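Have a look at the structure below, then the notes.
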Amino acid sequence: MGNCCSDVASGAGATAGVGGSGSSAALGATNDALDYYLKSKGFNGLFSQIELSFSASNLRDRDVLSKSDPMVVVYQKEKDATLSEVFRSEVVLNSLAPKWIKKFIVAYHFETVQTLVFRVYDVDTKFQNSREEMLKLDEQQFLGEATCALSEIITKSTRTSTLELKRKDGFAPQAQPHHGKLIIHAEESLASKISTEIVFRCSNLESKDLFSKSDPFLVVSKIVEHGTPIPVSKTEVRKNDLNPIWKPVFLSVQQVGSKDSPVIIECSDFNSNGKHSLIGKVQKSLSDLEKLHLAGQGINFSLPTGAGQNKVLKSQLFVDKFTETVHHTFLEYLASGFELNFMVAIDFTASNGNPRLPDSLHYIDPSGRLNAYQRAIMDVGEVLQFYDSDKRFPAWGFGARPIDAPVSHCFNLNGSSSYSEVDGIQGIMTSYTSALFNVSLAGPTLFGPVINAAAMIASASLAQGSRKYYVLLIITDGVITDLQETKDALVSASDLPLSILIVGVGGADFKEMEILDADKGERLESSSGRLASRDIVQFVALRDVQYGEISVVQALLAELPSQFLTYMRIRNMKPIPP
């Protein structure tokens, strides 16, 4: 399954570069800069508020005259592997099977691996009247610990995980059979399911550009106590428009706190250098915006002045649409049995450099330091593997000449002629390293064949009624030479349960690649004039994020849940309760 073979004709016919139109490229760069600007200010992808409940069974009895008095403590593993305490339950007296009442509220972010460590302690009787947060843990008796990713809990059909408790030294439960079990149950908050659709319109905006009208966009930010407002949503940029109407903005109540929590709506004139000019801003709650819609009234923007006052402007903001609906969430689909299936395609063209030389993008460092391709595979794969039950991933290479064969633009990374799957992320890494020594780097850079191979798998799965959504990661160092063929493949694939993540490595000019990312411009159009039914591409240049606060995996995966939900809604597919 998933086998793809040499495409000699494509290779011979695509040796020259194919350029996009200047306007499309400019539009792509424009919104790419906007996305980077927002992410630098804290804008993240879809998230859900999760409530974790705890109980335990068969805990070890460490008290002589009574049963243990257990308390559970939760830690979050940070990037540097240190543990930060984030929660303590109450103490349950005299119980080896406690059911704690206190809940742990955590924000689930799909694009990161949120590793949690749970430790259970027997609280000494002499501390019975002390507040839990004042207890010194080194003065309590340790009963056992367990570790898991938050995604492992919420992807189970029952949203309940039973974890074996073990000693801190890592001894297996079989060696110490009396540590007991910790049961964790997850519930998604109702606020995660309430979606507000808002259509904003403005009138009489000030022109900030010298020779043209402003290019306005809106950013909606929530207000946090003692902190900088955090962006939670944005509109597209409207070119040369002083009376713009934007596409709908979707907000969940939890994103802003509550319906009565104030939000700041800023209207700015876009500049490609990232220095956007503020046109004006307003501060209102969702309830206020609903009232404006019902009354058909606008509200005037204001601008802060140097004297600490606000200057009221003639420019106004209107709410043309305001509707609230309870919708199915990403987590509801996962709990009902939907899976995300990971696939990867790796660029083996000669522009990567000789793999045996240290300056090659494909160089395998004997010290174990990962190259850019290995980092992208690990970073994305480590997140997505939790959503795939069998963890068998199709893996391809393109742009190379296998031994005694012509140049192939889609060959199985494992060397097989009949199947493309490998076992786990480590299987991809091993096959990638092996392939480097079994193929000759060639060219040109063609995406069409690997996209079509992924689309064939997604199409077959859809025909079988499988509850699977596929995610293809393409890692490349160069500009594609089959731009129109790639557009055709993407437009066709937009009807399938498939998203495509593209990572650009090295120093190439990736402007043409940004054209493929439809959220940075108009929808893709095929050579026959057909438009893509939805956006399925997310592109990130590794150099743009590797030194910032936003990781490549966050930048890539932030939009994936939204793409998944868009597909489900277009096809009217609903999660069937477990």
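The backbone N, Cα and C atoms fix where each Cβ goes, glycine too.
Taken verbatim from Swiss-Prot:
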MUTAGEN   Gly2 to Ala  Loss of function and altered targeting
DOMAIN    26-163  domain 'C2 1'
BINDING   Asp63, Asp69, Asp122, Asp124  Ca(2+) binding site
MUTAGEN   Asp69 to Ala  No effect; when associated with A-63. Loss of function; when associated with A-63; A-122 and A-124. Loss of function, but no effect on targeting; when associated with A-63; A-122; A-124; A-209; A-215 and A-269
DOMAIN    176-303  domain 'C2 2'
MUTAGEN   Asp209 to Ala  No effect; when associated with A-215. Loss of function; when associated with A-215 and A-269. Loss of function, but no effect on targeting; when associated with A-63; A-69; A-122; A-124; A-215 and A-269
MUTAGEN   Asp215 to Ala  No effect; when associated with A-209. Loss of function; when associated with A-209 and A-269. Loss of function, but no effect on targeting; when associated with A-63; A-69; A-122; A-124; A-209 and A-269
MUTAGEN   Asp269 to Ala  No effect. No effect; when associated with A-122. Loss of function; when associated with A-209 and A-215. Loss of function, but no effect on targeting; when associated with A-63; A-69; A-122; A-124; A-209 and A-215
DOMAIN    341-560  domain 'VWFA'
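Structure with Swiss-Prot features highlighted.
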residue: Asp69; record: mutagenesis position; DSSP class: coil
residue: Asp122; record: Ca(2+) binding site; DSSP class: strand
residue: Asp215; record: mutagenesis position; DSSP class: coil
residue: Asp269; record: mutagenesis position; DSSP class: strand
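Cα of Asp69 (mutagenesis position) to Cα of Asp122 (Ca(2+) binding site): a distance of 5 Å. Annotation for Asp124 (Ca(2+) binding site): spatial neighbours Asp69, Glu139, Gln140, Gln141, criterion Cβ-Cβ under 8 Å with sequence separation of six or more. Helix first, then strand, then coil: DSSP counts for the domain 'C2 1' (26-163) stand at 29 helix, 53 strand, 56 coil. Every protein chain considered, the tally of other Cβ atoms within 10 Å of the Cβ of Asp215 (mutagenesis position) stands at 21. Assigned with DSSP, the residues of the domain 'C2 2' (176-303) fall into helix, strand and coil as follows: 18 helix, 58 strand, 52 coil. Counting neighbouring Cβ atoms within 10 Å of each of the mutagenesis positions (Asp69, Asp269), the lowest count belongs to Asp269. It is 62 Å from the Cα atom of Asp215 (mutagenesis position) to that of Asp122 (Ca(2+) binding site). Summarising the environment of Asp122 (Ca(2+) binding site), the number of other Cβ atoms within 10 Å of its Cβ, over all protein chains shown, is 21. The two recorded residues, Asp269 (mutagenesis position) and Asp122 (Ca(2+) binding site), have Cα atoms 59 Å apart. Per-residue pLDDT, averaged along the domain 'VWFA' (341-560), amounts to 91 for this model.
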